[in-house]
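Heads up: the structure comes next, in structure tokens.
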Amino acid sequence: MKKYLLGIGLILALIACKQNVSSLDEKNSVSVDLPGEMKVLVSKEKNKDGKYDLIATVDKLELKGTSDKNNGSGVLEGVKADKSKVKLTISDDLGQTTLEVFKEDGKTLVSKKVTSKDKSSTEEKFNEKGEVSEKIITRADGTRLEYTGIKSDGSGKAKEVLKGYVLEGTLTAEKTTLVVKEGTVTLSKNISKSGEVSVELNDTDSSAATKKTAAWNSGTSTLTITVNSKKTKDLVFTKENTITVQQYDSNGTKLEGSAVEITKLDEIKNALK
């Protein structure tokens, strides 16, 4: 009888050792919130290898992994029905997640999304050569830059989605240029690779009395428009990714009234008239 009980005990012990992350539930694990509105389950106890088991579900796919830490950080992996491989990397401080999808070989990237705690993210899609073909940069405030048709030289189409309207333009290896046209006037917003913004205005009007010129002040992020040597209005491109417009008095010497936030593309065009 004693040998029988010992045998049963040994079998149960072996079963326990073979248990993996698929057995995690609310009783034996802790749920940890992650950037990107994801969650990871972390085992309360270490497994037979002395590590904590991790489990997460992304787009209905279960990802599994282990970690030396019990805070939720680590690397989890899974395989889709089409045999493509998914890898989720959670930073040590839980402030960032990196979700990567690879082809069946596990090396060729298909897509990649890095999400931070402040809700900002960068999402990339790759072509057959492993080069970035599409990219979306989402800021913490929800505004975003979208790039499509990216070529090997870094050029492509660009779009900035702001609150209430969209600016469109082009991407080069050096910068993003977003353009708004109204009559003879072209307003260009340039964003460097480092994120620095500069704005310029070009007017093809041949009449000196109505031709618009503009000066950019990088310190205040303000474009001051002038007509016939008189300042007419200020366009301010704020750090909050909004644009405001404020008029000058008839003499062009001082601002009057209050700055008004632009919420429609037509309002930018009206400011260029």
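Keep in mind that glycine also has a Cβ here, set from the backbone N, Cα and C atoms.
Cβ neighbour count for Pro35 (variant position): 20 (other Cβ atoms within 10 Å of its Cβ, all protein chains included). Here the residue is the original one, while Swiss-Prot reports the natural variant Pro35 to Ser with the comment In strain: CA7.
In the three-state DSSP reading, Lys39 (variant position) counts as strand. Within its own chain, Lys39 (variant position) has Ser31, Val32, Asp33, Ala56 as residues 6 or more apart in sequence whose C-beta sits under 8 angstroms from its own. What Swiss-Prot says about the natural variant Lys39 to Asn is this: In strain: PBre and 21343WI.
Other C-beta atoms found within 10 angstroms of the C-beta of Asp59 (variant position) number 10, with every protein chain shown included. Annotation of the natural variant Asp59 to His in Swiss-Prot: In strain: 42373NY3; the original residue is retained in the structure shown.
Among the sequence features in Swiss-Prot, the natural variant Ile90 to Val is noted as follows: In strain: CA8. In the three-state DSSP assignment, the secondary structure recorded for Ile90 (variant position) is strand.
Record note (Swiss-Prot), natural variant Val114 to Ala: In strain: PBre. The unchanged residue is displayed. For Val114 (variant position), the same-chain residues 6+ apart in sequence whose C-beta sits under 8 angstroms from its C-beta are Gln96, Thr97, Thr98, Leu99, Ser121, Thr122, Glu123.
Listed in Swiss-Prot is the natural variant Asn127 to Ser, annotated as follows: In strain: CA8. Just so you know, the Cβ of Asn127 (variant position) picks up 14 other Cβ atoms within 10 Å once every protein chain is counted.
According to Swiss-Prot, the natural variant Arg144 to Lys carries the following note: In strain: 21343WI. Around the Cβ of Arg144 (variant position), the number of neighbouring Cβ atoms within 10 Å comes to 18.
Secondary structure at Gly149 (variant position), taken from DSSP and collapsed to helix, strand or coil, is coil. Its Cβ taken as reference, Gly149 (variant position) is surrounded by 11 other Cβ atoms within 10 Å in the chains shown. For the naturally occurring variant Gly149 to Glu, Swiss-Prot gives the following note: In strain: PBre and 42373NY3.
For the natural variant Gly164 to Ser, the note given by Swiss-Prot reads: In strain: PBre. Within the same chain, the residues at least 6 positions away from Gly164 (variant position) whose Cβ sits under 8 Å from its Cβ are Thr263, Lys264, listed in sequence order.
DSSP assigns Glu196 (variant position) to coil in the three-state reduction, placing it in neither a helix nor a strand. Quoting Swiss-Prot on the natural variant Glu196 to Ala: In strain: CA8 and 21343WI.
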Distance [Cα-Cα, Å, rounded] between Ile90 (variant position) and Pro35 (variant position):
9
Any idea what the Cα distance is from Arg144 (variant position) over to Glu196 (variant position), rounded to a whole Å?
15
Round to a whole number and give the Cα-to-Cα distance in Å for the pair Asn127 (variant position) and Gly149 (variant position).
10
Can you grab the distance from Glu196 (variant position) over to Pro35 (variant position)? Cα atoms, rounded to a whole Å.
26
